[in-house]
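Structure first, commentary second.
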Amino acid sequence: MKLLLILGSVIALPTFAAGGGDLDASDYTGVSFWLVTAALLASTVFFFVERDRVSAKWKTSLTVSGLVTGIAFWHYMYMRGVWIETGDSPTVFRYIDWLLTVPLLICEFYLILAAATNVAGSLFKKLLVGSLVMLVFGYMGEAGIMAAWPAFIIGCLAWVYMIYELWAGEGKSACNTASPAVQSAYNTMMYIIIFGWAIYPVGYFTGYLMGDGGSALNLNLIYNLADFVNKILFGLIIWNVAVKESSNA
C-alpha cells in the first residue's frame, strides 16, 4: 500500500502536462496518445504490485519492467499535451523517453538470462552500444541533423546487429542452457524485437521518407502503437515467466 501511495503521488505531478485543449473524436492519433498513456499507467502499477508474487531473483526483472512503463507514462503525459495543443510531433520528448526505456528493455534480455543461467556481462555492453547507436542516428534523422536516409540505414543496421547477438550470438548460447520456460520467454521476446520493433522503422519511413506522402499524424499513430506493443507486452512476458519459475522453485 505504501508503494502505491508513493507511486500515485509521483505520477500525479505531471498532470498539468495534459493541456487544456479538447480531444477531437476524429483525431485518432490524439486518441492513441490517451489510450497508451492509460495503459502504461495500469501496467506500471501491475508490475510493481506483482513483484510480491515472484522469487527474489525475478524481482529485479519486474522492477525494470515497471520502470520502463513508468518512465514512458511520464513522457506520454507531456507528449499527448504537445500533440493536442499544437498538432506537432513531440520528437524531443519521444527520444528522451526512448533513450531511457530502450536500454532498459535490452537489459531485460540480460536479466532474464542472468536469473536462470550464467551469461557474460559483455552481452549487455554490446546490446547497450547497439541500442544507443540506433537511437542517436534515429534522432539525428528525425531532427534534421543529418539526412533522413543515411540515418535510417545506420539505425536499422544497429537494430540488425542486436538481433544477431540475441538470436545467434552470446544471448542464444546462454539461452540454450536455461529452463524450458525461460527459453520460451526468450524466444517470444526475440519475436517482439524482430517484429514489434519493426513497427518503428515503418513509422520513420512513413513520416520522413515518403516525400509529400509523409505526415506527423501517421508517424505518431504508428509510434504509439509500437510503444504499446513493445513496452507493455514485453513486460507481460517477463511477468509470466517470473511467476511460472517462482511457482516451480
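Placed from the backbone N, Cα and C atoms, the Cβ positions cover glycine too.
Among the mutagenesis experiments that Swiss-Prot reports, Val68 to Ile is described with the note: No effect. Long-range neighbours of Val68 (mutagenesis position) (same chain, six or more residues apart, CB within less than 8 Å of its CB): Thr101, Leu104, Leu105, Lys231, Phe234, Gly235.
In the three-state DSSP reading, Asp97 (mutagenesis position) counts as helix. Sequence-distant contacts of Asp97 (mutagenesis position), defined by Cβ-Cβ distance under 8 angstroms and a gap of at least six in the same chain, are Ile71, Ala72, His75, Tyr76, Met79. In Swiss-Prot, a mutagenesis experiment is listed as Asp97 to Asn, annotated with the note Elimination of the pH-induced shift and stabilization of the absorption spectrum in the acidic form.
For the mutagenesis result Asp97 to Glu, the note given in Swiss-Prot is Slight changes in spectral shifts; more rapid formation of the M intermediate.
Just so you know, the Cβ of Leu105 (mutagenesis position) picks up 23 other Cβ atoms within 10 Å once every protein chain is counted. Experimental mutagenesis is annotated in Swiss-Prot for Leu105 to Gln, with the remark: Absorbs blue light; slower photocycle.
On its own chain, Cys107 (mutagenesis position) has Val64, Phe124, Leu127, Leu128 as residues at least 6 apart in sequence with a Cβ closer than 8 Å to its own Cβ. Under the DSSP three-state reduction, Cys107 (mutagenesis position) is assigned to helix. Where Swiss-Prot documents Cys107 to Ser as a mutagenesis experiment, the accompanying text is: Lower molecular weight on SDS gels potentially due to failure to bind either sugar or lipid; when associated with S-156 and S-175.
Cβ environment of Glu108 (mutagenesis position): Ser61, Val64, Ser65, Met189, Phe234, Ile238 lie under 8 Å away, each six or more residues apart in the same chain. Glu108 to Gln appears in Swiss-Prot as a mutagenesis experiment; the accompanying note says: Changes in the photocycle.
Quoted from Swiss-Prot, the note attached to the mutagenesis of Cys156 to Ser states: Lower molecular weight on SDS gels potentially due to failure to bind either sugar or lipid; when associated with S-107 and S-175. Under the three-state DSSP scheme, Cys156 (mutagenesis position) falls in the helix class. For Cys156 (mutagenesis position), the same-chain residues that are 6 or more apart in sequence and have a Cβ closer than 8 Å to its Cβ are Met134, Pro201.
Applying an 8 A CB threshold to same-chain residues 6+ apart, the list for Cys175 (mutagenesis position) reads Leu113, Thr117, Val182, Gln183, Tyr186, Asn187. Cys175 to Ser appears in Swiss-Prot as a mutagenesis experiment; the accompanying note says: Lower molecular weight on SDS gels potentially due to failure to bind either sugar or lipid; when associated with S-107 and S-156.
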